[in-house]
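Pulled from Swiss-Prot, these are the features on record:
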- 45-98: domain 'bHLH' (DOMAIN)
- 135-205: domain 'PAS 1' (DOMAIN)
- PHE249 to Asp: Destabilizes heterodimerization with ARNT. Compromises the transcriptional repression activity of heterodimer ARNT:NPAS1 (MUTAGEN)
- ARG251 to Ala: Destabilizes heterodimerization with ARNT. Compromises the transcriptional repression activity of heterodimer ARNT:NPAS1 (MUTAGEN)
- VAL270 to Asp: Destabilizes heterodimerization with ARNT. Compromises the transcriptional repression activity of heterodimer ARNT:NPAS1 (MUTAGEN)
- 294-360: domain 'PAS 2' (DOMAIN)
- 366-409: domain 'PAC' (DOMAIN)
Amino acid sequence: MATPYPRSGGRGEVKCGGGRGAGVPWDFLPGLMVKAPPGPCLQAQRKEKSRNAARWRRGKENLEFFELAKLLPLPGAISSQLDKASIVRLSVTYLRLRRFAALGAPPWGLRAVGPPAGLAPGRRGPVALVSEVFEQHLGGHILQSLDGFVFALNQEGKFLYISETVSIYLGLSQVELTGSSVFDYIHPGDHSEVLEQLGLRAASIGPPTPPSVSSSSSSSSSSLVDTPEIEASPTEASPAFRAQERSFFVRMKSTLTKRGLNVKASGYKVIHVTGRLRARALGLVALGHTLPPAPLAELPLHGHMIVFRLSLGLTILACESRVSDHMDMGPSELVGRSCYQFVHGQDATRIRQSHLDLLDKGQVVTGYYRWLQRAGGFVWLQSVATVAGNGKSTGEHHVLWVSHVLSNAEGSQTPLDAFQLPAIVSQEEPSRPGPEPTEEEPPVDGKQAVPADQDKDKDPQARGKRIKVEASPKEARGSEDSGEEELSDPPAPPRPEFTSVIRAGALKHDPVLPWGLTTPGDPSPALLHAGFLPPVVRGLCTPGTIRYGPAELSLMYPHLHRLGAGPSLPEAFYPTLGLPYPGPTGTRVQRKGD
């Protein structure tokens with residue numbers, strides 16, 4: 001029989017489970033037995049058990065992360081030092097890269113191909129063997145010989161892959177960049193351009209730019225999400241293939257850039273990106289080239305390189321004397337003129353885009369372009385341009401334009417521009433008297449002026465031959481040294497900075513018009529053969545211009561847009577180009593810059 005509860009009001013305590021460790025206290029209340037709260041010894045046991053369980057879970061989680069890190073295509077010395085967030089980021093990026101690579105043409109997924117059937121266990125298939133040999137013996141050498149770094153972006157602008165050589169050129173880590181957004185490492189002013197190149201934003205309205213790999217221009221393009229996969233090979237150079245080519249310049253963060261070296265953006269480096277857009281899996285596979293260092297002293301100069309010093313408007317301020325070794329022009333004929341005067345018409349648009357990139361980013365590499373010669377033809381050049389500051393004045397800047405001569409003169413004796421035409425020199429016949437004045441002159445030293453009616457009786461052909469031609473710089477200096485002065489012809493006006501037009505001097509109001517135009521009704525002879533004017537030149541010509549320049553190409557920089565469309569020209573130019581002549585017959589209006 002159970003022991004009755006004590007009748008006293010005191011408490012009784014019973015130790016349960018005696019002999020099996022610590023006892024559990026029980027409180028005996030009248031008619032009810034209540035368990036007492038646990039003591040400090042039991043709480044410590046429960047905490048220890050919880051800590052052991054958490055430690056076991058963390059150990060198992062770390063083991064899984066360690067095994068996952070070993071599956072990443074990274075060296076063991078790097079994968080063992082990764083934290084959990086980096087392992088997750090790199091794993092997700094690697095899965096996206098596998099999917100991105102499988103949709104390529106041809107696909108990159110060589111490791112996914114299993115061994116052929118019937119292969120003995122432990123032996124590798126030919127595909128795996130070739131892949132291993134390529135990675136060990138060729139892959140690293142190719143990356144070292146590229147003089148740049150390879151990267152792949154997805155449609156969101158995140159790095160799916162970037163080669164480890166990025167640390168050589170930018171000082172950034174491959175692990176840090178993989179899986180990160182490219183917009184975190186480029187200059188804020190280049191975000192819109194990268195969006196256009198990826199097709200995530202409509203291209204800005206402007207003159208079309210050929211999306212060529214050899215061009216340094218930033219070829220704008222609309223979204224290519226719905227564009228089908230292109231099956232054409234690169235050798236065919238189909239329009240659809242060229243539409244996916246990308247070539248542009250961006251400023252990326254760099255820990256190797258010296259402070260204050262780049263006048264445009266300190267801490268950034270200009271990278272030339274060339275690659276191809278993926279249409280099926282929208283993304284970009286490209287190669288990033290670093291541009292030569294900004295100081296000219298760090299750039300080795302070879303025999304085929306010519307250094308120019310230009311203004312921000314590409315006006316030649318100085319050039320080396322070795323330019324005469326590769327061209328038929330000397331420094332005296334180039335200084336003071338704009339580079340646009342010597343660029344081939346079909347290359348003017350790309351040079352203009354390179355000019356814009358130079359002013360925006362401070363450094364640029366042009367594509368291959370043709371530099372016109374004085375006697376006809378051209379030579380192929382490629383230039384590296386850098387905006388440099390003046391050591392004496394901090395606010396003044398100029399352009400160092402280093403040109404690589406890539407070929408000898410081609411198409412000699414073939415005029416492609418007006419300044420390449422031979423000068424028309426007025427030659428008087430021996431039987432004729434002295435030159436006739438174009439207007440009545442005041443009496444000099446007792447002589448009387450020739451009456452106007454006597455002037456009409458003279459041969460008009462002699463008057464028609466007298467056409468003012470602008471003298472070359474050498475001839476101009478020779479005439480100044482000799483002290484001779486022509487009373488009938490005014491001095492040649494200074495050449496404007498951004499226009500290049502055919503200059504025939506002040507045309508005289510005679511019955512015989514220049515270039516043999518006897519009557520206004522007769523068809524005008526062709527000044528230039530149609531073969532000398534490519535279609536792009538005819539497209540650049542407007543009724544007020546015969547040549548191209550920044551003003552005619554809508555270059556709307558305030559410090560460049562100084563001149564108008566250019567002076568009006570004789571009507572002999574316009575029938576050749578199929579353009580209406582804006583002025584009256586046989587006249588030429590003097591305008592600003594002429």
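Glycine is treated like the rest: Cβ placed from N, Cα and C.
Original residues fill every noted site, and no substitution is shown.
The two recorded residues VAL270 (mutagenesis position) and PHE249 (mutagenesis position) have their Cα atoms spaced 7 Å from each other. Counting other Cβ atoms within 10 Å of each Cβ, the mutagenesis positions PHE249, VAL270 show the lowest value at PHE249. When Cβ atoms from all protein chains are considered, those within 10 Å of ARG251 (mutagenesis position) total 24, not counting its own. Each residue in the domain 'PAS 1' (135-205) has a pLDDT score, and their mean in this model is 85.
Taken residue by residue, the domain 'PAS 1' (135-205) breaks down under DSSP into 32 helix, 14 strand, 25 coil.
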